[in-house]
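Novice: Provided herewith is a single structure, encoded as structure tokens, for subsequent inquiry.
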Amino acid sequence: MDSRVWLPLIGAHLLPRDISVITQMIANNNNTSISRSSTNSSKPEEKNSKKFLIERFLDDDPSPPASILSPSPKAAIPSPIINPAVEFVNGGYGVKNPLAPLISSFETTSIPCSTVSPSSLISSSKDEFQDSLTCHICGKKFGLQRLLNRHIKCHSDLKRYLCTFCGKGFNDTFDLKRHTRTHTGVRPYKCEQCEKSFTQRCSLESHLRKVHGVTHQYAYKERRSKVFVCEDCGYTDEKFEVYLSHIKVVHPFSAAYLRFTQLQKKNSSMKPEQLSKISL
């Protein structure tokens, strides 16, 4: 039988090797049906129709090739798969370095847990205390222990967080987020005076002050209100519930939403506001 007759009845999503297999099987079924019709002429004439041949082909072969049942690989749409061994950060555009435990061991062996004993803090002056908070690698001084701890991470060759676009490493999620936005083009902070937008809020504030003469209500180094940013499209909102509703509806398969749902299952007693502190 001509393939132009039966191919539309089966479907167009077939590979060339599948067509040759089907052609051979239909040819065999055609010969079988002719021999049966000669032995039993009382059967209806429509039994030799094209539809009957296709039905016989499907009935006689209980296990057709897998490529027939499944669509062509070119037509298949891959579903999002997240490796459980990899922990995503920054909305899925960064991952935690699997070698992060080695980084922690490096810091504990390279940095003393306490550079100054409590007794010496009482007797020593403020200048002596500030001198003690000095990076032993580059000599930079800090006023707070947490600032020294944060600075010392930049000297490590192993980075805690890796960019999923280029593999560049960072030890701070803020630096990772600022970097990945150069790949995605997300500029969530938009100027209301003009059409410019920026990847960081500090850049927007600097633009408003220098270009438009807008003074800010925040003091120097005063903490700003939290803004939740969708790293997929740049949508922003100050309320986590609204932000969560956005990624649930617009980006239901994003790594950010999948990470939140996983944390919600593990911490069912926690409220969404509490989960927002550990999911982002």
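Just so you know, glycine gets a Cβ as well, placed from its N, Cα and C.
Nope, none of those substitutions made it into this model, it's the original residues.
Got these off Swiss-Prot a minute ago, pasting:
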- Asp175 to Tyr: In sy548; defects in hindgut development. Defects in the development of U, F and K' hindgut cells (MUTAGEN)
- His179 to Arg: In sa469; defects in hindgut development. Produces ectopic spicule cells. Defects in the development of U, F and K' hindgut cells. Morphological defects in excretory duct cells. Increases sensitivity to salt (NaCl) in the environment, reducing viability (MUTAGEN)
- Pro188 to Ser: In sy234; defects in hindgut development. Abnormal F, B and U cell lineages in male tail. Produces ectopic spicule cells. Defects in the development of U, F and K' hindgut cells (MUTAGEN)
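On this model, are these features tucked inside or out on the surface, and what's nearby?
Specialist: When Cβ atoms from all protein chains are considered, those within 10 Å of Asp175 (mutagenesis position) total 15, not counting its own. The DSSP secondary structure for Asp175 (mutagenesis position) is helix.
Within 10 Å of the Cβ of His179 (mutagenesis position) there are 20 other Cβ atoms, across all protein chains.
Taking Cβ-Cβ distances under 8 Å and a sequence separation of 6 or more, the neighbours of Pro188 (mutagenesis position) in its chain are Ser197, Thr199, Val227, Val229, Gly234, Tyr235, Thr236.
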